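Feature table excerpt (Swiss-Prot):
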BINDING   S124, I434, F435, Y529  chloride binding site
DOMAIN    560-619  domain 'CBS 1'
DOMAIN    788-845  domain 'CBS 2'
MUTAGEN   E167 to C  Increased sensitivity to MTSET-mediated inhibition; in isoform a and isoform b. Inhibition is slower; in isoform a. Reduced sensitivity to MTSET-mediated inhibition; when associated with D-559; in isoform a
MUTAGEN   F559 to D  Confers similar gating properties to isoform b; in isoform a. Reduced sensitivity to MTSET-mediated inhibition; when associated with C-167; in isoform a
MUTAGEN   S742 to E  Phosphomimetic mutant whose activity is sensitive to gck-3-mediated inhibition and to cell swelling-induced activation. Severe reduction in channel activity, loss of cell swelling-induced activation; when associated with E-747
MUTAGEN   T744 to A  No effect on activity
MUTAGEN   S747 to A  Constitutively active, loss of inhibition by gck-3-mediated phosphorylation
MUTAGEN   H805 to A  Loss of gck-3-mediated inhibition
MUTAGEN   L833 to E  Confers similar gating properties to isoform b; in isoform a
MUTAGEN   A836 to K  Confers similar gating properties to isoform b; in isoform a
Amino acid sequence: MGIGTKILSKIEKNKTSDGLTIPLTPTTQKQSSSWCSFESIKTFFRTVIRDWIFLALLGFIMASLSFGMDYAILNLQNGQMRLFDLVKEYHFTLAYLVWVGYVVGLILLSAVCAHYIAPQAIGSGIPEMKTILRGVILKEYLSVRTLLSKMIGLTLSLGSGLPMGKEGPFVHVASVVASQLTRLVHGSSGGIFENESRSGEMLAAGCAVGVACTFSAPIGGVLFSIEVTSVYFAVRNYWRGFFAATCSATLFRILRMFSVSAAVTVEAHYQTNFPPQNVFLPQELPIFALIGLVCGLAGSIFVYLHRRTVLFLRRNWLAKMIFQKYWLIYPIFIATFISSLSFPLGLGKFMGGEERFSHTMKEFFVDCAWTAPPNDSYACPMPTSNATSSDSFDIRHWKGDNYDYSPFVTLSSFQVVYFFLAILASTLPVPSGIFMPVFVLGAAFGRLVGEGVFSLDPYGHISGDIQFFVRPGVYAVVGAAAFCGAVTHTVSVAVIVFELTGQLCHLLPVMIAVLIANAVASYLQPSIYDSIIRIKNLPYLPDIPHTTSLYHQMLIEQFMISPLVYIAKDSTVGDIKRALETKTRIRAFPLVENMESLALVGSVSRSQLQRYVDSQIGTKARFAEATRRIKQRLEDEESERKRREESKSDDTEDSLETTGAGERRASRFLIVPVAKNGPQVAKNETLTGLSEENARKILTVEEKQALFDAASLATPKREMSGKTINPVHIESHHTIGDIFRSITHLSFGRQNFPKKNNHNEFDLFGEERTEWEDMMLNQKLDLSQLDIDSTPFQLSEYTSLFKAHSLFSLLGLNRAYVTKKGQLIGVVALKELRLAIEYLQSGKVPTPGMSIFNEPPTEQSIYEKSARLESGRATGDAQNAAFVTDNGEDDAQNDYIQPPLEVVRRGALTPNRMSELTRLENVRTTPESPHFEVSSPSTSSSCVSIDFSPLDAANSENGSVGGLVLNVPSLPTRARSANELTRQNTHVQINLPDDVHDEKF
């Protein structure tokens, strides 16, 4: 290629869109190069901000919050112990009051904080985050207000020492922080829900960080958050969770390292010191499997009792009557009850003594035998005099000061009592988690089994190796992982245990026990998080058990909603309006080709249809039509006036009235005072004259500067007082009179807008408004003004329930339309899938080819108790068919202890509508356009408004038109009488308020 060809090629590349060429100078090339470099740097920096720096900042913030909360909790708990130590030697009753009062006070403060700042902070947070990641929006659940309430309330509740956890609430806290950071990065208008895909990625990372900064376990935190919040997880988001969790765990461990008392924080790193070899024998594996089996059964019982307790508090008539009016009684009573049972000088001495519930984990993991004799080599050593509670284990907490109690008694008492106390504590209206209590209970059970095995065979005689010791601490680790896995239905809890203990020598026993416990519990009960979702009636799709083939046999045609409401291409605006008004809870409407074929062509969201209807017959559309009509009428009047002027050019009958300043055209209206005893008008008192041209100008200003009232005229029957406005007999009256008659004939009225809308608009009233609305409602649908989803998800009527459940879970669907050869025959939403699953779980067998909604109810029917079942059957509305199950969804709105969360439907997020207009009842003046609004005292009467302006109003600096706005009281004969008054030059008397004086005109 020659040099000339290269130059021409470069010139062609640098041509602009206008056909011009840019000379190839060195300066231009340098600027282009620098510009490209700047854009590249900007793009790279934006990418770094949105991913790496964002995730690192999220991890660092959560680590700091976690460490700060642990420090505050430790000081609160130590404060209680110091107060108790001061008084326990003097008086038993005083010690009891101090112990109980301290706990009750903190719980009461936490409950008040959560109740009045943000009720969304109550509870764990993992169930709610599970629904949010599914696509549900919970009102104000990720707000700063909720974050503040959660942090304060959780610190107070954990500082009380009750059996509560921190892991679940911190998942919620991390999600809120992720949401707020997203708002800062992407702007306050967007937030976490601006992009649903983006929100899922960041919230998933936030959940992982919440677990990681609680246990300092980044790997287990990521895996656990995925298990409890996701059904299907996108692998591309894996690195986000690990990176943010690693940043959080790293900073958290560094902060603990520099903390003096870090070893005894509430959620500490429980380092164990088991030897790498000979931790367990193969002969012990059946015992570990048995621990998993028992923990699976106990975990199912725990979930069941928790659900029954919550439902009992909702349904019991006495609880309803008390807690509805005095909700503080419940937290006070439960806090008093739990703290009384744990009182160290009472029953508490058989459950660990003065050791706090959250601090017992390290004692359960200690590598010594509690039941060994004091002089045994494997016995737990006594603490030294200069040892602190952070680096020693005091066996006297579990055996008494004089070794009076057996560890079997104290461990058994601890498990039984705290098993029920943990359930009661989880029902309190305060921020609290459930992970840590079940973790401690599992460790206590494992320790009990380990001590029992040690008592029977302390030196491993079953193996023939006298050098081997049975280590109860290993059993405690296995029990903690197994029971926690059974309650939460997770396997990743084993990884958390490995990171908590810092050892992998007990990997095999832990995995065996966790898998068995998880399998047993999954067969008997849902996880604690799914149970809470059902209790709170949050919209979420339950899992399908793989133990029966009924889920493969039930077809969509047996639980779809049919017939359903749809929109056709030939539908009218009225059809759409009726559909929106009658089906207020449907979020999207299917669009079909026509009423006959019902061929599905797409779907339209409710918000789109609502905006379309508003644009056709809404307030703004009506105002625009009124403005068009008044302008058209005034233009016609102008043309008519010019025609008459041309035909009567020699007519000079118009007279001018001379004032002190000069001559002006006479006005048809006079403002004169009216005597108290009667409406006598003095015709020699005039305000000022308005020319015909100025009156026309005032009436043709933009609609935002003119305001008209309805012409439904009715004069109040009362004696007139104050001042009046009087018409004068002039020959030019026909022009202004014609305009007046035109306005009254059009029935334009004055309305009062909300304060945020200070503009004036024309409006239609009466028959004209009705005729216009009827005309608009009969118009055909204009598809060009709608954003149509042309590819809605469709399923065949023969799709199985199992396959539909998999598709909904994998793709994150909210609804799917059921078609037969392209013809729309029904719709299936998340609610129908959930009801079908619960139908099969209740033990019923569906009749082939028959809808489960049309089957006759039986005694065991889960639909029998629903008051809205018949409504759902009759209308076919998927949202109106709500059924009652044993989960207590019918009582979700009656929970006075833990207020229900409000679900925000995306279809309800429509633009703000104009509020209902109110009528003016008093006089107002504005400096921009000085005028007076005179209205009838009767609230039911309407007025006609005319704006008159002085001659020099058009010359004002800001171009605005000032003047006098007069609201003429209506007459019984309505607009026809107003026209008669104008044509006959009848004296019109308008009542003015007493504070209006002549100088204001």
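Placement of Cβ uses the backbone N, Cα and C atoms for every residue, glycine included.
Original residues throughout; no substitutions modelled.
Given the structure is predicted, the values throughout are model-derived calculations rather than measurements.
What does the local environment look like for each feature on the list?
Sequence-distant contacts of S124 (chloride binding site), defined as residues of its own chain at least six apart whose C-beta falls under 8 angstroms from its C-beta, comprise G165, G168, P169, V171, H172, S432, G433, I434, Y529, I532.
DSSP classifies E167 (mutagenesis position) as helix under the three-state reduction. E167 (mutagenesis position) counts 24 other C-beta atoms within 10 Å of its own C-beta, drawing on all protein chains shown.
F559 (mutagenesis position) falls outside any helix or strand according to DSSP and counts as coil.
Around H805 (mutagenesis position), a 10 Å sphere centred on its CB holds 20 further CB atoms from the protein chains shown.
Cβ environment of L833 (mutagenesis position): L541, F559, L801, A804, H805, F808 lie under 8 Å away, each six or more residues apart in the same chain.
Reduced to three states, the DSSP call for A836 (mutagenesis position) is helix. Of all Cβ atoms in the protein chains displayed, 25 besides its own lie within 10 Å of the Cβ of A836 (mutagenesis position).
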Looking at the recorded positions F435, Y529, F559, which sits with the largest number of other Cβ atoms within 10 Å of its Cβ?
F435
What is the pLDDT of the domain 'CBS 1' (560-619) when averaged and given as a whole number?
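Computed over the domain 'CBS 1' (560-619), the mean pLDDT is 84 on the 0 to 100 scale.
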Quick one: pull the CA-CA distance for A836 (mutagenesis position) versus F435 (chloride binding site), whole Å only.
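If we compare the Cα positions of A836 (mutagenesis position) and F435 (chloride binding site), the gap is 31 Å.
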Give the distance between the Cα atoms of E167 (mutagenesis position) and F435 (chloride binding site), rounded to the nearest whole Å.
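A Cα-Cα distance of 6 Å.
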Give the helix, strand or coil assignment DSSP yields for I434 (chloride binding site).
coil
